Structure formats: C-alpha cells, structure tokens
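Beneath this line is the structure, given in structure tokens, with notes to follow.
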Amino acid sequence: MESSGSSKVRWGQNRRLNFIDVRLQYDGRINRSDLMQFFDISAPQASADLGLYQQLAGDNLVYDTRQRIYLATPEFKPITKRSEATRYLNELQRLARGIVEPDESFVGYQPSTGVVVSPSRAIEADEVATLLRAIRDRVALRVRYQSMDAPEPQEWVLSPHALGFDGLRWHARAWCHARQVFRDFAIGRLDVLEHVFSAKPVDPLLDEGWNNEVTVSLVPHPGLTPSQRRVVMRDYGMVDGHCELRCRKAMLFYTLRHLNLESLAISDVPAQQHVVVENAEEVKQWMREDRDGLQHLRR
C-alpha cells in the first residue's frame with residue numbers, strides 16, 4: 001500500500017486505501033462521504049475504493065446498515081504503515097502546531113492536543129533557498145556569521161553540503177575555507193553576502209563526521225525498580241534490555257542533548273533520568289574525535 005503505482009490513478013487509489021485504513025484504525029469507522037469530501041471524488045469512486053479495501057482486508061470492516069457506515073471489526077489489523085501509532089501521533093503534533101491544516105490530514109476525530117512550544121526561528125525563505133541551491137550546485141558562499149564564541153559577527157567563506165536539525169534549530173553543514181574544517185552553522189545566525197565562484201570545490205565525502213554513523217545504546221537507569229525498568233523498556237521500544245540509536249557522528253552531541261544525556265553522567269535520582277548511555281566510553285571517544293562535540297557546540 002505504501003509504494004506508489006505506475007500511474008497517477010494507481011497512486012491516488014493507494015492513497016485512498018491508506019486513508020480508509022487510518023480512519024478505521026483510529027476512528028473505528030468510515031463512510032463514503034469521508035472519502036468524497038477529503039479527495040473530492042464521486043460516490044461511485046468512493047464505493048469502489050471501499051469495495052477494493054474489502055477485497056484486500058475483508059476481516060477489517062463490516063457494514064452497519066442502521067448507521068450506514070463501515071465499522072472496524074475487533075479483528076482489525078492495519079494493512080498500511082500510515083496506520084502506525086508513531087505516524088498518527090506525529091500527525092496530531094503537526095496539526096497542533098499548525099504545520100498542516102485539518103483538510104490536509106488523514107486524522108478524523110482530533111482530540112484536544114497540547115505540544116511543547118519552541119521559539120519561532122527567524123529564518124528567511126531567501127536564505128534557505130540560497131543555501132539549498134549552493135548545496136545542489138556545489139557553490140561557496142560568503143556569509144556574515146554571529147558565533148557565540150565571538151563578540152561581533154565574522155565573515156567566512158563556506159561550502160555548504162547538507163542541512164541538519166538539532167531538535168530546536170536548523171544548521172548548515174559546511175566546509176569553512178578559512179579554518180579548513182567542516183562545521184555546523186545555525187541558519188538563523190548567518191546572512192549570505194555573495195556567491196564565491198572562485199573558491200575551490202570541496203567533496204562532501206571528505207566530511208567524516210557527517211558521513212560516518214555511530215550507535216548510542218540506551219538502557220534503563222540501574223537504580224530503577226524491576227517494574228520501572230520494564231515500563232521504561234516498553235516506553236523506549238527496547239529489545240533485550242536496550243535500544244540502539246544510530247546517528248551521524250556530527251549529530252551525536254545534538255542527539256545526546258535532545259535526550260538530556262550530554263554529560264553522560266548517571267543521575268542519583270532515577271526518576272529524573274530514566275535511561276543511561278550503556279556505551280558511554282565509546283561515546284566519549286567519538287565526542288573527542290569530533291571537534292564540535294568536544295566544544296559542546298557553543299557556537
């Protein structure tokens with residue numbers, strides 16, 4: 001269901017089957033008008049889509065003649081990845097943040113939803129467009145950048161090759177021609193001044209921190225009770241008592257900071273730190289190898 005077909009018709013039909021699956025999974029019901037209103041299709045087309053879904057997963061739904069709707073059966077089993085809980089909850093978050101409009105989302109009934117708010121980053125569309133084109137065309141840029149290590153802005157010639165998100169802000173991953181190093185530059189702190197076509201192109205494959213991945217292994221805090229450890233393992237989706245997070249080496253500190261584990265210390269209060277880093281010595285070595293991690297990204 002997730003892969004698109006060879007034509008627009010096939011892709012559209014797959015999307016409508018996904019819609020049916022999601023609505024049955026979470027709303028427990030669907031009717032023709034749901035499909036007709038969301039996709040702007042005819043009643044015969046909606047009936048055909050519901051009929052096809054019945055052919056694919058007949059045990060998932062039953063028609064209630066009194067209510068004139070299809071109801072999910074107790075034996076319902078989703079047939080598409082769109083019905084996964086994580087994707088559904090992410091969609092609720094996007095709706096709550098206003099990233100998507102209700103008429104663009106497969107979510108039917110939307111419960112009252114609250115999300116942690118973050119400052120709105122002042123990033124200009126023109127700056128992002130310029131960075132994207134520089135990455136695509138392998139062109140260097142002269143920028144004015146305000147580092148947190150310097151009292152005043154400085155000008156640098158950068159060759160950006162990727163974008164990264166640390167959970168709060170977006171960064172441009174770029175080669176700094178003056179310092180001869182790959183670094184992260186917060187997009188909201190830079191102003192593009194001009195293109196520098198004379199700068200020597202830099203191969204992004206040389207950025208070992210970006211191209212190499214590392215694995216952080218998390219385990220329950222040793223001070224938790226057996227019952228607490230079990231619920232933490234379930235909450236984090238642990239297998240055999242631990243879960244593994246793979247990330248780019250250059251994103252390692254961001255990942256740890258996002259989990260409030262950047263110090264790698266084990267708290268004396270397990271209730272405040274549910275998990276600890278199992279391979280802390282490995283992580284320390286990776287952090288030492290990455291200059292940005294060693295400096296704790298103070299820029």
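For all residues, glycine too, the Cβ spot is worked out from N, Cα and C.
Sequence annotations record features per position, and here Swiss-Prot assigns domain 'WYL' to 120-200.
According to DSSP, Arg32 (mutagenesis position) is assigned to a helical segment. In Swiss-Prot, a mutagenesis experiment is listed as Arg32 to Ala, annotated with the note No longer binds cognate promoter DNA.
Quoted from Swiss-Prot for the published mutagenesis Ser147 to Glu or Lys: No change in promoter DNA affinity. Ser147 (mutagenesis position) falls within neither a helix nor a strand when secondary structure is assigned with DSSP, and so counts as coil.
Counting every protein chain shown, 10 other Cβ atoms lie within 10 Å of the Cβ of Arg179 (mutagenesis position). Listed in Swiss-Prot as a mutagenesis experiment, Arg179 to Ala is described as follows: No change in promoter DNA affinity.
As a published mutagenesis entry, Arg183 to Ala appears in Swiss-Prot alongside the note: No change in promoter DNA affinity. Within 10 Å of the C-beta of Arg183 (mutagenesis position) there are 23 other C-beta atoms, taking all protein chains into account.
Counting Cβ atoms from all protein chains shown, Arg32 (mutagenesis position) has 19 others lying within 10 Å of its own Cβ. Distance noted between the C-alpha atoms of Arg32 (mutagenesis position) and Arg183 (mutagenesis position) is 53 Å. A Cα-Cα distance of 14 Å separates Arg179 (mutagenesis position) from Ser147 (mutagenesis position).
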